[in-house]
Amino acid sequence: MTKRAGLPLGRAFLVLILLSAADSLFFSSFPRSALQLFSSVLFTDAAEPDSDATPGLRPQPSPRTFRPTGYQRIEVKTVDEELPEDLKVYTASTRGSSSRTFEVRNAGGRQEGFTLSVLTAGGPLPHGSWSWSGTPPEVQTTGGSQISFGWVPDTETPSLPERNLLQLKRMLRDEGLIEAVQLRAAEKGCPVAVLHNLRQLPVNFREVLHEEYESRSNPAKMYEVANSYVQQRGSDAARWSVSQSVELSLLEMHATSTTDPRGSSAVPSFLETGPQVRVAMTDAVPSGIRVYATPPAPRPVPVQSNQTEKERSPTSKRLVGMQLGLYLICKLAALFGHPTLFLNPYYTEQQLLEAVAQALGIAPPHRGDFENEGNEAQATANQHNGSADQLLAAIEIFRLGPNPYTIGHVLTLMIAYLDYESFFGASPSKPFHSWVSLAASAGNNTGFAMLDEMCDNHRGPKRRGQKHWYQTGGARKHKNRDMLPLHRQLCDALELVLNGVQQIQIDLMDELGKYKTGVEPLVDPATNSARIHTRTCRGLSPVCDYEATILAPVRALEPHEQQDSLRTKKAFNLVTGYGSGHVGQITGSIAEPFSHSWRTRWGKVVADPTAYGEIFERTLWFDDRELMAKSSGALFRQYDRIAKDSMSFGVFMNVENGLLKKDMRSKLEAYISQRKSFVEKRQQSRFAKLRKKIPENDPYALRAAIFLALNSRTFCAQPTSFLSSFRTFLTNQYHKLSQGRNLPRSQRSLMAFMRTGQVKFFQEWCSFDPLAVNALFLFRFAVSGTDPAALHDRQHTRVSRNKKTMRILNSKWTPAVLKKLMRKVNHKHMAREAKALLLRSLDPTVLSSIVTAFDFITHTQANLEVNQNAFMYHEVRAREVSRQSAAEKGSHRLHERGLVRETDDMIKRWAEHGIPGDIKRRLARGEKLPEGMSFGGIPIPNLTNWDAQLNSKWLEAYNAYLRHPYGRAALNARDPVALLVKDSRDRLQAEAEGTIFLGRIAKRVHQSKNLLRRAGRALKTFFLSLLRENERSEYAVWFGVKVDMRQVIQTCRQINSVAEVVKNDRLYDFITDGWMELVKDVVAGYTKASVRVPGFDTISAANEQLRKEGVAAATARNQGFLSIHYDYANLPEEERKKEFQRSMCMEQCEALWKLVMAFVMPNLQNPKKLKGYEKDFSGAKEIEKLNSPHHVNAFRFSLSVQIDFFDNMLDKTSKKNLKAMKFGASTWFTYAMKLAGQVNSEMGNPNLGTALYMQAAYYGNYIRKWMEQRRKSRKQAIIGVLTLGMMGLYALLNVADIVQHMEDIGGAPPVSCVTNEILGVTCAPQAIAKATTSAARVATQDFLKVGLFAGMAPYLMLPMAVVSVWNILKSEIKVLLQFEMALKHTFTRLKRWLAAPFKNWWAKRGRLKDALFRRASQTYRKTEQETKQPPRPRNLHNPSSWGDTELDSLGVPPEPFVQDFEIKYTTPVFPMSAPLIKA
């Protein structure tokens, strides 16, 4: 009797059980009975593991056998007792599947031990048990060692051997990886072979590998197959192979694209069953099981010549690339997609690891078990080390695909095999870490420390100021000198891969940090994964997939939104997949849902060999060596030197036509044998001790193998050698880029090749081969010497170091004049070069974001009506009956002084809210506050939604205009301006939350070409700039806009990626200018200005020379002019919306991009600065302070805000506009700070963004005072310069006067005179003694002495000089002025304190003088009255007759009472805040 059950693939745990009388007899014939339960696999006549079966033979289809398609799971329990007749098997499923109990009847139990093997599909088995009485015992799963939420229970710590073995077990028996590999292979149509012993694994993998090599070696055949599938063709076949499965997948893809109206494919799919499809199944197959169709037979390919590059169509290239990608999937499935092997507890981890190494070729073939290893086996292993087979097998690791997670997984396993005794021997000496643990820990540099432990690296102590792994990696040392060269090189390769993975870790954290998921780089992966699930899963589910999170889109996305959503999905899958690498000791059903989800997700990441290629490209992002050149770059010159070197033994000669696999092997064997002979001769030489010792183990053998592999035809479907073809391709690309001019070396490096868009041409040339980047990686690895990882770290350090000029330009201490000089030199030429670089480097789709990144909400003309022209609608003469109430009367009124003046006043009121006038006066004078007064007691305004309050003012103004009789009449007449006001009102009501209002000063247009007037304007501009004054404009041109921040930042990231290529060149400073040139061109072409501006010439507007000549109509207008379609009122609704956007973009897009780039680019170029601010605001206490009265009032009163956003981040045009605004500067800067907050929140600094938004109103009020102080400081600086100049002139004149005086009195030096008949008498000074100094030194000393004495002695000019120098410095170095403003009251009190002694002395002197005169007068009169005659002069030395006196012993009258105050500093408030005065 037979029972069978079927459940959907991937969800059922137990699907089918076949038991019958015949089966019972069949099982009883085995010495160890095995009951096997398959999900979709029927029993075959399979032997036990490692039984004597013929290797390589696959089971033939039989009436009771068909291919397994799902995930399989094995649980084994050995019972050393008699199996009873009522044996029961209990299975429990996960959420969503059923639990079943199956009864097994086995007549006549046996007395010996039995093994019960349970194979399940679709997921882990939380509990599986069997018993014959009572509660069935629990059986742990292999996933039971996972923990959730990063908590490790207080239990005994496992030993080093146990930890190492557990890590290896998790890599080899990764259920999620095996399941994902199987499912992906099934989706792509790869053949599935059920292997029954480990000896079949290398044979199976080598068969797939051989088919791939055969296909790659014949690119003409691949293109013939690809071209045939461009049209609809296909046929049936009776044979099954990897190459045919590739063709089948292409056929399926074509069939799904050519479906009939009913949705059925025109070509039978391999997942269908029908008369055209042969199915390897019988009637015993359960219904609903997914089965495979036999693929079509390959068509005979006629012999033809290889196609040239021009003859290959892009469609055919992409199909060839798909074919090659399918081979990679099938290879990975042949290597790891065998649950019957990797999940079988019969095999140890040692056996599984050696089987994988044998399949790749790292281990010698057909080697015995580890535990039975003898001297002969050890000798075989030693002989295999460094052999041609092992070296070519090492290259095969990098041919598994461009997925760095796949490569890293295999590299880690091979490192474990090569150093097995150190990791898993009887006495292991170092820890072993799984690949997922290394990748998950790379974000905080811990992964490199773990890798150093595995590979015996020593990076040394971290130097002061160094915080990155690559800054110490360039000088790291190898501790183990006995390590095999191949082992060392695989470690270096793994470190390079880990470098690429680490570079995206911060991006992943920033991407998920935008949604406030709570991820942190220093937190363990399991905790980060649990945080993400807890905060993003819908329905409060503890674990979910990306599609079930709030991050998944719920509507159709735009193209740029799709890229952003894909980036978020990758970040979610990677960070949550890292959780599977956190090993702990929590077991049971609580941790199982989390660990299973994380294992499954990580398995999908590793199982796709063609995914995440952009991460693997990052391993090449920092190589600044020359790649493209006229003939050969630095990398190819290094290759040529190696090829011509005598130690290469000529194996690289005559390889231009491409090598076959057998040729590679023969050349590599010849190289190994010749080097071995050379070393032996060298050692036997009599001069061996005098010469440099050559190691017996060749450190350059892998390099030779890589060069031979790259000279084959197995890369990029090239008919000749890859390296020779690639050299030709680079030469052609160089000529296309240079176009006859000298292209800088930095733009021809490998780094530039990968970052500036050249790689996309390389991919197309390479027929979209998935291994294209792998070939570049191997080439760079081979020409990087004996330590490629150290070289990579040194290059990374050199490239990442900020230029000195950039540090100077962004420094607070740099004078403004120096910044201008550094920027102005050759500015226009550098901007054009930057534009050319961006134009050839950026994806053309990026340019569309120039106009789509901004959604204009309100129109300039609408704002002109309610702001500049508001006075026209202030008083309305109408009948009183038309106004029923005061509210209606007020609704017709607009702000008489303009709207922005009202918003400025509102911001000022917020900044001074709750502060009495007496307190403000006391603070301004630095006096003490009243008793009991504190900052915490002053009320603060409610600015939670300050932008909504400001936006409501604009709405009120629009409504007032539309209610005004003129506005109503204009709207009824469909006046374009009235329609713009109405459209702006409607859009602002719908998008009020994200709208930002900004203003620009309309440029004055000077049409006169009179030379005198132009000279007068230039002279006026010079004096205004000298005084830091501007031609003030009462009103600006205002508009409302909503910024698509994600699209803007995505564009800026791509721009910055291009900019980093030229980071060490001066061009780096002009990338923003180059982008602005591109913006001008795109806006001019998109907006069609000629439609709305009569006489507008697009060509002359885009041409700088024509703009100078005044040909363009744009020079005769400014942003305040009406620029709208002449028939705007009659346009359809959709066209009117488009015209609204185009007319605004024509005027404002350029200015908006300047402002946005000023905020975003410094964040990308110098992220440490804003990360420091983010850290300051990230604490819970700092967040609470944002609404704390004490903190807010200290912030308002101290005026100690940072002005980086104004000085170092605002663009030049915005600064000029802001300084020229007579009204509206506070409003503009307040909204600009809101924009800066949005930028920082989107870029992963949410706390800083929140702080900027909450304090924006105070910033706006402060910036007005800041600009006033800057104007005053310039005037003080001018006075200081004049003072110092006069002092210097005075000293110079005194020196000249002294010299002239000496000459007049005969003190001149002696001279020697000579009489000449032609010239007459000539006299020269005569030396009377040996000179002890130079004349210049004497003159300088005299000048300084005279100046110093003149300043100190007679006039006390030294303090004047110090004050003058201070005024000049604070005028040019803005941080000094900021410091003075912040400590203004402290300086006032300090000045009073310093002046008090002099003031008191002068007061005492005055009082003494008055007392002396008064006493003398009284004495004189008294004496005169007594003697009746004028008194005689008294003796000044005998004061006894002076009478009574009120003077003290020193002759000084007593002092009046003076009230003293004590200066105390209160609790620290905002940085650099002024102290308070308390009595």
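Cβ atoms are placed via backbone N, Cα and C, with glycine included.
Looking at Swiss-Prot, the entry for mutagenesis of Asp1297 to Ala says: Impairs interaction with AMA1. Under a cutoff of 8 A between CB atoms, and with a sequence separation of 6+ in the same chain, Asp1297 (mutagenesis position) has no neighbours.
In Swiss-Prot, a published mutagenesis experiment is listed as Asp1304 to Ala, annotated Impairs interaction with AMA1.
Here the residue is the original one, but Swiss-Prot notes a mutagenesis experiment at this spot, Pro1309 to Ala: Impairs interaction with AMA1.
Take the CB of Cys1313 (mutagenesis position) and look out to 10 A: across all protein chains shown you find 9 other CB atoms. Under mutagenesis, Swiss-Prot gives Cys1313 to Ala with this note: Impairs interaction with AMA1 and inhibits host cell invasion.
Long-range neighbours of Cys1323 (mutagenesis position) (same chain, six or more residues apart, CB within less than 8 Å of its CB): Val1311, Ser1312, Cys1313, Val1314. Cys1323 (mutagenesis position) falls within a strand segment according to DSSP. One mutagenesis experiment catalogued in Swiss-Prot, Cys1323 to Ala, is accompanied by this note: Impairs interaction with AMA1 and inhibits host cell invasion.
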Taking DSSP three-state, what's Asp1297 (mutagenesis position) in: helix, strand or coil?
helix
Quick check: in three-state DSSP terms, what is Cys1313 (mutagenesis position)?
strand
